Amino acid sequence: MVKVSLDNVKLLVDVDKEPFFKPSSTTVGDILTKDALEFIVLLHRTFNNKRKQLLENRQVVQKKLDSGSYHLDFLPETANIRNDPTWQGPILAPGLINRSTEITGPPLRNMLINALNAPVNTYMTDFEDSASPTWNNMVYGQVNLYDAIRNQIDFDTPRKSYKLNGNVANLPTIIVRPRGWHMVEKHLYVDDEPISASIFDFGLYFYHNAKELIKLGKGPYFYLPKMEHHLEAKLWNDVFCVAQDYIGIPRGTIRATVLIETLPAAFQMEEIIYQLRQHSSGLNCGRWDYIFSTIKRLRNDPNHILPNRNQVTMTSPFMDAYVKRLINTCHRRGVHAMGGMAAQIPIKDDPAANEKAMTKVRNDKIRELTNGHDGSWVAHPALAPICNEVFINMGTPNQIYFIPENVVTAANLLETKIPNGEITTEGIVQNLDIGLQYMEAWLRGSGCVPINNLMEDAATAEVSRCQLYQWVKHGVTLKDTGEKVTPELTEKILKEQVERLSKASPLGDKNKFALAAKYFLPEIRGEKFSEFLTTLLYDEIVSTKATPTDLSKL
């Protein structure tokens, strides 16, 4: 049994005791209380060894894939779970019955208010890919959620007043996405190791808000990212059970939707729902991360080279198969099957281009509705009416009753050949342009970045980096020039893009394009491959102090 104790726990930041968003009096000190820290430290000590073992297991799978002796497939040892038609997910939770339009975004105070005021059903508040994990972003995200749930989030800036449109009980249901199992929070050390970022984000939010959310007629609801194995879902389930027992609420109060955004997880969808069981609220199609994971896990196999990113769509064979299997799986088990992101943002100065972009969104949502999804994501409040218009055609709060008849095989999930797919110089430029712009903003503390009229998050930068690594590694030939993709070519174009973007930057010489390029270069030359850009760059945004805070004074 793990003892509840803050011995050998070091908090390497000052704890703000002054409110930052008046008239609210909430401070960081109200979040980092002694009892809240004891709770997250207990969870970390109980589950961290298992977390690390599961991360090591990912690399075991990668080595087997790289050797060519192993191919991804449905797990024989869990066939009994897949073949048992009797088990189901739980009864749908209050506030999670109709999820036809979900908005997403980081927990910045203004964005939180705008999202809660949007004409949507649910709001995925994101500590993960659309947030740069600076200490202030993470801890003030907790402050902002604490205030929103207590109807005290309104605040003024010199240019604008931000106010909720009513009682939060009647506004969109909040679903929090903590950081993935692979990330750590280096501002808080437990037993000489940084605490799991997943447990930090989940634990603080749950500890302070679970009972308040139940009073609102909702509950502590989560989105779980980046999982690659059903045992990683079991780990979350174990965390949930301990957390609910600790604060004295019934097991099954927590609900979690899992993003199927890694290739290995696509072969274990039923097992993931099964492991969460009473806590499951379905699965979601995380399209860009799924493409990133497909390239990452198959990067050394010349049979799985993807073309220019704009040619990899939701109707590409391997993507279409994954979507159809997800919907069939979820609905057979009685849980939601959520669609993917519409990343478009309004183009205010070009009505024709804006209409074209909105038509693309509408067509994408129609495809999702027709396939059988129960709802979908938008990145901007202006897109919510389009999603609403489409999904109102369900005529019901969801379409879980509709089980599409389709058989998706392991071979279908690995069918990465895209008809008429091409790799061109423009594809290299586009990957470098998007990757550099996103990384530069992330290093400055922004994880939700408008680029070329799309709201981009970390997944799109990951695709950029992986594609370039893969094209260099396999020496592909460019369709437009006949030139071979080499480390020298990608480095040359990288330097050109850095120069162009630096000159155009409104920050002048304070921009971080050179720093972004330093990390990008060995990856796009094919010299190294990091599991995640976010972990690669993380130390650049950590801001710890030498002397730990005295926890007895919290």
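Heads up, the Cβ atoms here are built off N, Cα and C, so glycines get one too.
Just so you know, the substitutions we noted aren't modelled in this structure.
As given in Swiss-Prot:
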VARIANT   ALA118 to Thr  In strain: Awamori-1, AKU-4011, K1, K5, NRIC 23, NRIC 1413 and NRIC 1685
ACT_SITE  ARG177  active site, proton acceptor
VARIANT   ILE199 to Val  In strain: Pasteur Red
VARIANT   GLY217 to Cys  In strain: YJM326
VARIANT   ASN310 to Asp  In strain: SK1, V1-09, YJM269, YJM270, YJM280, YJM320, YJM326, YJM339, YJM627 and YJM1129
ACT_SITE  ASP457  active site, proton donor
VARIANT   ILE541 to Val  In strain: YJM269 and YJM270
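This view paints the features noted in Swiss-Prot onto the structure.
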residue: ALA118; record: variant position; DSSP (3 states): coil
residue: ARG177; record: active site, proton acceptor; DSSP (3 states): strand
residue: ILE199; record: variant position; DSSP (3 states): helix
residue: GLY217; record: variant position; DSSP (3 states): coil
residue: ASN310; record: variant position; DSSP (3 states): helix
residue: ASP457; record: active site, proton donor; DSSP (3 states): coil
residue: ILE541; record: variant position; DSSP (3 states): helix
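Across the fold, the C-alpha of GLY217 (variant position) and the C-alpha of ILE541 (variant position) stand 38 Å from each other.
Fewest Cβ neighbours within 10 Å among the variant positions ALA118, ILE199, ILE541: that distinction goes to ILE541. For the residue listed as 'active site, proton donor', the same-chain residues that are 6 or more apart in sequence and have a Cβ closer than 8 Å to its Cβ are ASP126, ASP129, SER130, TRP288, TYR438, GLY447, CYS448, VAL449. Per Cα geometry, ARG177 is the residue among the recorded positions ALA118, ARG177, ILE199, ILE541 nearest to ASN310 (variant position).
The local packing around ASN310 (variant position), expressed as other Cβ atoms within 10 Å of its Cβ over all shown chains, amounts to 9.
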